[in-house]
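A.B. asks: Pulled from Swiss-Prot, these are the listed features:
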BINDING   G976, F977, A978, G979, C980, G981, K982, T983  ATP binding site
DOMAIN    946-1103  domain '(+)RNA virus helicase ATP-binding'
DOMAIN    1104-1236  domain '(+)RNA virus helicase C-terminal'
DOMAIN    1572-1678  domain 'RdRp catalytic'
MUTAGEN   C783 to S  Complete loss of protease activity
MUTAGEN   D843 to A  70% loss of deubiquitinase activity
MUTAGEN   I847 to A  80% loss of deubiquitinase activity
MUTAGEN   I847 to D  Almost complete loss of deubiquitinase activity
MUTAGEN   G865 to A  70% loss of deubiquitinase activity
Amino acid sequence: MAFQLALDALAPTTHRDPSLHPILESTVDSIRSSIQTYPWSIPKELLPLLNSYGIPTSGLGTSHHPHAAHKTIETFLLCTHWSFQATTPSSVMFMKPSKFNKLAQVNSNFRELKNYRLHPNDSTRYPFTSPDLPVFPTIFMHDALMYYHPSQIMDLFLRKPNLERLYASLVVPPEAHLSDQSFYPKLYTYTTTRHTLHYVPEGHEAGSYNQPSDAHSWLRINSIRLGNHHLSVTILESWGPVHSLLIQRGTPPPDPSLQAPPTLMTSDLFRSYQEPRLDVVSFRIPDAIELPQATFLQQPLRDRLVPRAVYNALFTYTRAVRTLRTSDPAAFVRMHSSKPDHDWVTSNAWDNLQTFALLNVPLRPNVVYHVLQSPIASLSLYLRQHWRRLTATAVPILSFLTLLQRFLPLPIPLAEVKSITAFRRELYRKKEPHHPLDVFHLQHRVRNYHSAISAVRPASPPHQKLPHALQKAALLLLRPISPLLTATPFFRSEQKSMLPNAELSWTLKRFALPWQASLVLLALSESSILLHKLFSPPTLQAQHDTYHRHLHPGSYSLQWERTPLSIPRTTAFLPFTPTTSTAPPDRSEASLPPAFASTFVPRPPPAASSPGAQPPTTTAAPPTPIEPTQRTHQNSDLALESSTSTEPPPPPIRSPDMTPSAPVLFPEINSPRRFPPQLPATPDLEPAHTPPPLSIPHQDPTDSADPLMGSHLLHHSLPAPPTHPLPSSQLLPAPLTNDPTAIGPVLPFEELHPRRYPENTATFLTRLRSLPSNHLPQPTLNCLLSAVSDQTKVSEEHLWESLQTILPDSQLSNEETNTLGLSTEHLTALAHLYNFQATVYSDRGPILFGPSDTIKRIDITHTTGPPSHFSPGKRLLGSQPSAKGHPSDPLIRAMKSFKVSGNYLPFSEAHNHPTSISHAKNLISNMKNGFDGVLSLLDVSTGQRTGPTPKERIIQIDHYLDTNPGKTTPVVHFAGFAGCGKTYPIQQLLKTKLFKDFRVSCPTTELRTEWKTAMELHGSQSWRFNTWESSILKSSRILVIDEIYKMPRGYLDLSILADPALELVIILGDPLQGEYHSQSKDSSNHRLPSETLRLLPYIDMYCWWSYRIPQCIARLFQIHSFNAWQGVIGSVSTPHDQSPVLTNSHASSLTFNSLGYRSCTISSSQGLTFCDPAIIVLDNYTKWLSSANGLVALTRSRSGVQFMGPSSYVGGTNGSSAMFSDAFNNSLIIMDRYFPSLFPQLKLITSPLTTRGPKLNGATPSASPTHRSPNFHLPPHIPLSYDRDFVTVNPTLPDQGPETRLDTHFLPPSRLPLHFDLPPAITPPPVSTSVDPPQAKASPVYPGEFFDSLAAFFLPAHDPSTREILHKDQSSNQFPWFDRPFSLSCQPSSLISAKHAPNHDPTLLPASINKRLRFRPSDSPHQITADDVVLGLQLFHSLCRAYSRQPNSTVPFNPELFAECISLNEYAQLSSKTQSTIVANASRSDPDWRHTTVKIFAKAQHKVNDGSIFGSWKACQTLALMHDYVILVLGPVKKYQRIFDNADRPPNIYSHCGKTPNQLRDWCQEHLTHSTPKIANDYTAFDQSQHGESVVLEALKMKRLNIPSHLIQLHVHLKTNVSTQFGPLTCMRLTGEPGTYDDNTDYNLAVIYSQYDVGSCPIMVSGDDSLIDHPLPTRHDWPSVLKRLHLRFKLELTSHPLFCGYYVGPAGCIRNPLALFCKLMIAVDDDALDDRRLSYLTEFTTGHLLGESLWHLLPETHVQYQSACFDFFCRRCPRHEKMLLDDSTPALSLLERITSSPRWLTKNAMYLLPAKLRLAITSLSQTQSFPESIEVSHAESELLHYVQ
């Protein structure tokens, strides 16, 4: 802690780094070790979990794996956990040999490996099956325990008496007994079906496997007992689902504490030591609590487990808020349920949690805390709190006292009258009691009792039982009548008195109530207790305990008690009887490497000639293990495994039967289906006498047969095919194979000299050096040696001699080193020898060479040349500019739009293929050494050399790959069934102009010939068709690879890397028809993963049809064929002359060719098409044909197949071909059976692609109605904030960021259902706050012009009434002047132009109807004529030409983007008007209002421009008020189109939609030229002149984007059926319909491109305004278009063009000063200057900030008005507003003053403000809402980039 405080104190100083250096230095070794041991890229969410398990992984690995966390756990188990346990020689079971070799390198005590093939797929994992059991006393069982029953483990111990310990790894989720829900779903998931548990590691479905569902019972037992045999089971460690168990012989000794004598325990302190302890185990799970069960309900435990942190936070939240609504707990839970840490919680658990929290909110603990109280007050409080309990306790006690007299006789002193005398007479005497027969001698016993009492108390006689004090009290009471008592016996007087006298007797007499009364009292007391318990609440203590137990449950722990297991018998451990073996003698680690201790060799079968050879006899074997569907280690391949092996191994064999009765923990053994029948043993397998070492997996071809290979394997192997006929040029042998200085097989350098090399740097092929150095002369081109010598201080001679000790001479002195010099292969060898790592800085960036486990580092710079050169040291290079888009994008778009016979190409997208250097290096190395291909072996020494030889070219490419990293290239994959027509559409595509720069690569010369014939190119273009080798040496923009799967592995990567000019790759092929296999035994190409799996993600769709195969073949494959010929499937004895012959081998093919038949192998016929029936030759190799080759053979011919050869090969027996047998017998060929791992993953399409747009059904989801009370009424005037009508309030709590949706509670009930109210799924990017730095410009020089002087004489003297009109005898009112103030001139300035005020001019709208509206003759819908269709198509083609689009291409519909447009449209509709306005227009959503009806009203405005200044009456602009349904449904469509238009618009076309004046200025400066004149155009009645062609154009635009058809139909229906209050209208443009501006702009642009050949000429369009930079030639078809148009043009050739109120030119743009001058005059006279001044000032600054160049934009007549405006702002604006006239950064105080009152700031003014000011203003609440806010426009322009 003190050290951390010191570091914090040093943080701001320079002493922190030196202080941290020791810490960083200490972590280097651990990080390096972690990266080397665990090199995989682990998901970041799993890294903390692995670290909590104690696994030291750093998370910095880069290798990818489908289940990297499982590999990490497994590596830790083997290399760390098991390695420490293996202290003696041990055996390992169920592990790949390669993995075992690496494990043995970690710990040499791992001596032998035993593998058993218990499943057919185990043959891919285990090369051999061990015939015997392990021999060492310690065994490690790898990931197989879950498939074995304890009885089988007992059998293993009984069969191996020397076996003491069995370490086993078990993979089973410990929570499997709860449910199918995993506690760590990111790490693993599982499901349980019947008796099988299906385990999926890290979501890798392909790596899933099955195991018995009761495998978790291994975690519930602690011992196994069979008679006198005992095995103890110990759980050593658990890492999630992986557990390490130790099973050892015997039982553990008893706990010493249990032997302690009982006499030692004199207290309770150590009492538990005397009791036996439970064997409880627990497992790590997420921190959770268990919710209580609901009352009288049973809920699964898994649905009641919730995170403790969430529960505690929710508990506090529900009691901390002031107001809690019913939806608050659910909303709180919703915030946490989406967190990744809580993915283990079920949805039912979340539901139970929020319900539990809501229903238990009222509960509070009933406790009080009285500290400072007196004892009496505390006693009073105690009695008040506990009086019920005290009473209930006292009543039974009192009831019991009533019976005490009957069971315990206690005498009570009572006075009894014996006699009464008077007048000397005895009037009364008590009779003596009668003494009945004392049966039980009670009197005797009483006397004895009294005698005993008397003996103790002799002073108490039997009949004088009164105490002495009582006797004295009696004498005092009787003293007054003592004379009368003298005669009583008490006083010993016999004389009777005259006076009345009574004789009393005082005795101790027993008294008792009747027993019936006692029982009644007792029953009443017990009843009171019962009633108290039934009707009274629990006690305070019980309430307190229940509250805390109910609302504060403890943490849930996954634990249970382990118990012993007794088994009645054993079950065989193996399915065969193992042989006996003994342990090999122990040898030192230095003398003997780890190897298989008892690897067996299959016994060769007896010779056929031996007369005594008999078939081996078989014996019965014990039952097999419990059914293991798959083993765990086949899914989580360890780190010890090769990194290139990602395919999971096969599972062990499934056991169908079981034998009876077993313990309950493993019920599978009771099932008779679990164990298989008795299997025969394999007596022909015996152990080898001399185990070969594992470190030599390959043999020299000249050596004898591999001892690990049995002769029966050699017997079934294929014979070597005959050699091919040599080509015309001489072939040379591969130098590396025949190098006498090398020995052993050809292997990658990293395998011969294993170390941690950087990826793809040590994969070059070489051989071990066998001879010492031959002292070769040092090469002349030795710059690499010089660079290394300068860095390592080792001489060049020593470096060269060192290379001759590790590399063969053929790799040191050859044509490559003599011509191009040494390469990085030699650098890697030097780095390995001298233990350094080199960083080579090439043109493409730094690349590491040499081992990574060294500390020494050197730097080398490589320049590509020519010639290339290595130099010491590091060269600093500047960064390259980033690309602005891939050059293949136009090609891909063209492919998407290309059609052949009306069908699209069958693909969806181009996939970016990241090239693999390792794949390319592997192939080029094999080509360079002559293992694949023949180019490097061609001898061209006899011919005249005009350039580098093919081998030199290959070497150059190899060098290029060493210093250039990979790149990413688009790849389009066309895949389909044989004959589906993959080639023909591509051939037609390549004939187009855009794809003319291509080349085709084919696997065979036959296929290349077919391409040449089909393309029909000139002879000079024949170089474009190549075989796969020669294609690598050529260059083109587009590469087509036909039959990609017949190319060597890595060919795609090498083709891309070898051609820097390549932009697009098109690959054709069928993954079902097999792949390439090298014919050279030295080729390492087979080490690469299969291309079928690697290219599978690129297959967007698989064409499941055929144009080739006849109907008889199509029926076999259940596929549709367009070939109507029925075809034939039969057999022939001899081939026909014209029929092609397909053979299995090259030798047979050569034989048939020599006999005069056309023949080829089945494999080489792939891609060919035959017209005659194909003849398939059947021979002894037919049964070995793969399913892929069988498919190729059956699908070559258009007319069928005929088999020639013995019919036994198609008879369906074991010696026949299964697919050929099905075909010959007309049986269906099930593709899933022949291609089980590949065919199910193909996305089949059954017909050619006719459209690319998806089909959408439905529009809006139905919403649940809200039911209200029938007597629910609202007041007549409802305020917008009224909320008493809310039935419930459910506020949304978004997961990220604030709520962006606006409130909809105020919407009219009829409009609310029209809103989707969708939350935006895409967060818009933050608006850039950066401000462009101001550029220094010369301030403009203004001629002196006084604003007031110019304004005084600007307005001419005239009578305003002369400019008005009469409409139906009523004068208009567009020039009001009466009582209007004025100060600048003699009349109000508002008379400058007409003012449209519908409220003050009743004639405005009626008088404007005839000019603004066009009516239909009847109510019938508008009919789209043929001319409309033709003109619409012409305009659409012109519009596509403007956007460089293909008219026939379509864009797939993007539902996510459309949903965002819906949200954006609703946001604009709710924010563009105030809530009061929306409520006031509730009738717009009235259901009785037909959505085709439009209400027309006049727009209120005072428009001031050049056309209206000093003009007369002007018709108003009409607005169309449409139904809300139209706006909310079609509005998103227009915004959707706008996004794509903005993305596709060429830079030479400017659209002013959503643009600011500053953007207009920048575009003009970039694109407009100084050429004059420019063409400006405006139309007369543009909206009214659009007829049916506009509807056709708009429909075609929507169809291109694949807008749902019902929306297109709705748009057409509205346009052709619109009606108003004045009558039905034509399909004219209505201002107010969705997309008015966009559609007008597109129509205008289409007309321009129909009239002119635009080319790259800059064009500006905005609605009906347009500007062309210079005159253009007219198109030849313009007259045909013009005659159909209804437009009236207003063309103007001018040197000072006006566009959207701005004068534009190459200098920029400037606001029309005349219009601005008039607006200022009107603002002054209207006394509205304070509200409008800032807006006008910002418009003025656009041109003012241009500097002196602004004068080039204005006509001379407007210079005075520009100067007057400048004078006005200088005089009338305050200082803080004048800062807008300067480019300098404003001061903070001035900024605050400007943003203090922007209430009347207009939209244009907002656009013109600098970004800093605009951001400050928008943060203020009083800013008004614009009809189209800047945020909406920005979102529309940026949305496409975040969706696509």
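Numbering starts at 1 and runs along the chain as it is shown here.
Quick reminder: no glycine exception, Cβ is built from N, Cα and C everywhere.
In terms of burial and nearby residues, how do these features look in this structure?
C.D. replies: G976 (ATP binding site): 23 other CB atoms within 10 A of its CB, across all protein chains. According to DSSP, G976 (ATP binding site) is assigned to a strand segment.
For the domain '(+)RNA virus helicase C-terminal' (1104-1236), the DSSP-based tally of helix, strand and coil residues reads 42 helix, 25 strand, 66 coil.
Contacts of C783 (mutagenesis position) defined by a Cβ separation under 8 A and a same-chain sequence distance of 6+ are given as G821, L822, H869, F870, S871, in order along the sequence.
Secondary structure at I847 (mutagenesis position), taken from DSSP and collapsed to helix, strand or coil, is strand. Neighbours of I847 (mutagenesis position), defined as other CB atoms within 10 A of its CB across all chains, total 21.
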A.B. asks: If you measure T983 (ATP binding site) to I847 (mutagenesis position) at Cα, how many Å is it?
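C.D. replies: Between the alpha carbons of T983 (ATP binding site) and I847 (mutagenesis position) there are 40 Å.
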A.B. asks: Excluding near sequence neighbours, so keeping only residues 6 or more apart in the same chain, what lies with its CB under 8 A of G979 (ATP binding site)?
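C.D. replies: Looking at Cβ-Cβ distances below 8 Å from G979 (ATP binding site), excluding near sequence neighbours, one finds S1106, Y1107, R1108, I1109, S1121, T1169, T1195.
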A.B. asks: What are the DSSP helix, strand and coil residue counts for the domain 'RdRp catalytic' (1572-1678)?
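C.D. replies: Split by secondary structure, the domain 'RdRp catalytic' (1572-1678) comes out as 43 helix, 23 strand, 41 coil.
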A.B. asks: Cβ neighbours within 10 Å, counted over all protein chains: which one of the binding-site residues F977, C980, G981, K982, T983 has the most?
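C.D. replies: Output for this query is F977.
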A.B. asks: So, in DSSP terms, is K982 (ATP binding site) helix, strand, or coil?
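C.D. replies: DSSP assigns K982 (ATP binding site) to coil.
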A.B. asks: Whose Cβ lies within 8 Å of the mean position of the Cβ atoms of G976, F977, A978, G979, C980, G981, K982, T983, the ATP site, other than those residues?
C.D. replies: D1070, C1103, S1106, Y1107, R1108
A.B. asks: CA-CA, which of the binding-site residues F977, A978, C980, G981, K982 lies nearest I847 (mutagenesis position)?
C.D. replies: K982
A.B. asks: Just to confirm: which same-chain residues, 6+ apart in sequence, have a Cβ under 8 Å from the Cβ of A978 (ATP binding site)?
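C.D. replies: Non-local contacts for A978 (ATP binding site): D1070, Q1073, S1106, R1108, I1109, L1191, V1192, T1195, R1196.
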A.B. asks: For the domain '(+)RNA virus helicase C-terminal' (1104-1236), what is the mean per-residue pLDDT, to the nearest integer?
C.D. replies: 87
